[in-house]
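Q: There's a structure below that I have some questions on.
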Amino acid sequence: MKAFILAAGSGERLEPITHTRPKAFVPILSKPLIEYQIEYLRKCGIRDITVIVSSKNKEYFEKKLKEISIVTQKDDIKGTGAAILSAKFNDEALIIYGDLFFSNEKEICNIITLKENAIIGVKVSNPKDYGVLVLDNQNNLSKIIEKPEIPPSNLINAGIYKLNSDIFTYLDKISISERGELELTDAINLMAKDHRVKVIEYEGYWMDIGKPWNIIDVNKWALDNLVFSQNLGNVEDNVKIKGKVIIEEDAEIKSGTYIEGPVYIGKGSEIGPNSYLRPYTILVEKNKIGASVEVKESVIMEGSKIPHLSYVGDSVIAEDVNFGAGTLIANLRFDEKEVKVNVKGKRISSGRRKLGAFIGGHVRTGINVTILPGVKIGAYARIYPGAVVNRDVGYGEFFKV
């Protein structure tokens, strides 16, 4: 069977992290999201895997996924339905959205054995944010209702389908949606009127990485469930390690450092002297956390450096960021209300009382910079010394206030 991973989306909701990488390459501990998907497909015996990408990101995917077929979605039409039109299969195929993390392959291995079309559903606590599955009295799909104000159930579309080539007939029958996209779910709703579409409920951990703080959520789950304590690096005397801590190859932990797990320290990272890593610190690879730096519940990506006298809490920092001395990220409002973040032009609540900042790749801050809760700083931005960053900063912007 063929499998198609739909990864042509712009990743706008995950900005500024996606200013410099497709969302399929958001890291989960040491591996990008898409590598977990490919691994699970191969465990189910699927070898013919194609990733549907945008023309903008094709070169990035080809460089990173050398053994996987890469196909470009046409630029004139957006949406998951348009991505399927770029896929070519004559019999049947497995379709997976490229921004999903799921904890095991069991239901995928199950769904590909079915004779009929099928969709995987998953139960969530916030169904009105997703497409909700409506079932008939035989537990087959009746229809998918997108983001209903009053959801009929908490079983939602998990973004994993097994479809035969009839789907192309139904894609030809639908129109562009109100948001300007050709929607795969519209075609599936038509298909469900004519053919049985079986619903399989997913029972493991599932996460749609659709908002910047979901990067923290999924990494926390992975740290709790996918790895075990190990030390493959070099730890100097007078280092205190407490709880579950993973130290990868060529990492160096210098004297006076206190590490309170669970913590993940990626390959080639340098910690200390006298650093404090608190629970759910994830350092992806070749990071530097220097003297008198405290990090808590944050994902810090490849090559980023926080050399001295800084605090980072509940934040996501993309690759090759460098903080000047005394850079502080605040993660709690004075009124202790939930932190709001601008996502795709709308200011929404994160549902978190503690949330720091989201820093794009290659950002530089001067000394004594303060960044307020929920702020996003675009890739390649420069923050001048002494600035208090109280609003979002754009891609490449120089912020002086």
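Just so it is clear, glycine is given a Cβ too, placed from its N, Cα and C backbone atoms.
If you look for the noted substitutions, you won't find them, since the model keeps the original residues.
Remember, predicted model here, so these are calculated numbers, not experimental data.
Positions annotated as ribonucleoside 5'-triphosphate binding site by Swiss-Prot, on the basis of experimental evidence: ALA8, GLY9, SER10, GLY11, GLU12, ARG13, GLN73, GLY79. Here Swiss-Prot flags THR80, TYR97, GLY131, GLU146, ASN157 as N-acetyl-alpha-D-glucosamine 1-phosphate binding site, drawing on a large-scale study or a structure entry. Record note (Swiss-Prot) on the mutagenesis of THR80 to Asn: Loss of GlcNAc-1-P UTase activity; when associated with V-97. For THR80 to Asp or His, Swiss-Prot lists a mutagenesis experiment annotated as follows: Decrease in GlcNAc-1-P UTase activity but increase in Glc-1-P UTase activity. Recorded in Swiss-Prot as a mutagenesis result, THR80 to Glu, Lys, Leu, Met, Arg, Trp or Tyr carries the remark: Strong decrease in GlcNAc-1-P UTase activity and loss of Glc-1-P UTase activity. Under its mutagenesis annotations, Swiss-Prot gives TYR97 to Ala, Asp, Phe, Gly, Ile, Lys, Thr or Val the following note: Increases GlcNAc-1-P UTase activity. Decreases Glc-1-P UTase activity. Among the mutagenesis experiments that Swiss-Prot reports, GLU146 to His, Ser or Thr is described with the note: Decrease in GlcNAc-1-P UTase activity and loss of Glc-1-P UTase activity. What Swiss-Prot notes for the published mutagenesis of HIS308 to Ala is this: Strong decrease in GalN-1-P AcTase activity and almost loss of GlcN-1-P AcTase activity. The mutagenesis experiment TYR311 to Ala is recorded by Swiss-Prot, whose note states: Strong decrease in GalN-1-P AcTase activity and increase in GlcN-1-P AcTase activity. Looking at Swiss-Prot, the entry for mutagenesis of ASN331 to Ala says: Strong decrease in GalN-1-P AcTase activity and decrease in GlcN-1-P AcTase activity. One mutagenesis experiment named in Swiss-Prot is LYS337 to Ala, and its note says Slight decrease in GalN-1-P AcTase activity and increase in GlcN-1-P AcTase activity.
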Q: On the Cα atoms of ALA8, GLY9, SER10, GLY11, GLU12, ARG13, GLN73, GLY79, which are listed as binding ribonucleoside 5'-triphosphate, what is the maximum pairwise distance in Å?
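A: Site span for ribonucleoside 5'-triphosphate, by Cα atoms: 20 Å.
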Q: For GLY131 (N-acetyl-alpha-D-glucosamine 1-phosphate binding site), which of these recorded positions sit within 10 Å, Cα to Cα: ARG13, GLY79, TYR97, GLU146, HIS308?
A: GLU146
Q: Looking only at C-alpha atoms, tell me how far HIS308 (mutagenesis position) is from ASN331 (mutagenesis position), rounded to the nearest Å.
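A: Here the two Cα atoms lie 19 Å apart.
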Q: Indicate the candidate from SER10, GLN73 with the smallest number of other Cβ atoms within 10 Å of its Cβ, considering only these binding-site residues.
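A: Comparing Cβ neighbour counts within 10 Å for the binding-site residues SER10, GLN73 gives SER10.
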Q: Can you tell which of GLU12, GLU146 has the most other C-beta atoms within 10 Å, given these are the recorded positions?
A: GLU146
Q: State the count of C-beta atoms found within 10 angstroms of the C-beta of ASN157 (N-acetyl-alpha-D-glucosamine 1-phosphate binding site), not counting that atom itself.
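A: Cβ-Cβ neighbours of ASN157 (N-acetyl-alpha-D-glucosamine 1-phosphate binding site) within 10 Å number 25.
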Q: Which residues in the same chain, at least 6 apart in sequence, have a Cβ under 8 Å from the Cβ of TYR311 (mutagenesis position)?
A: VAL293, GLU294, VAL295, LEU328, ILE329
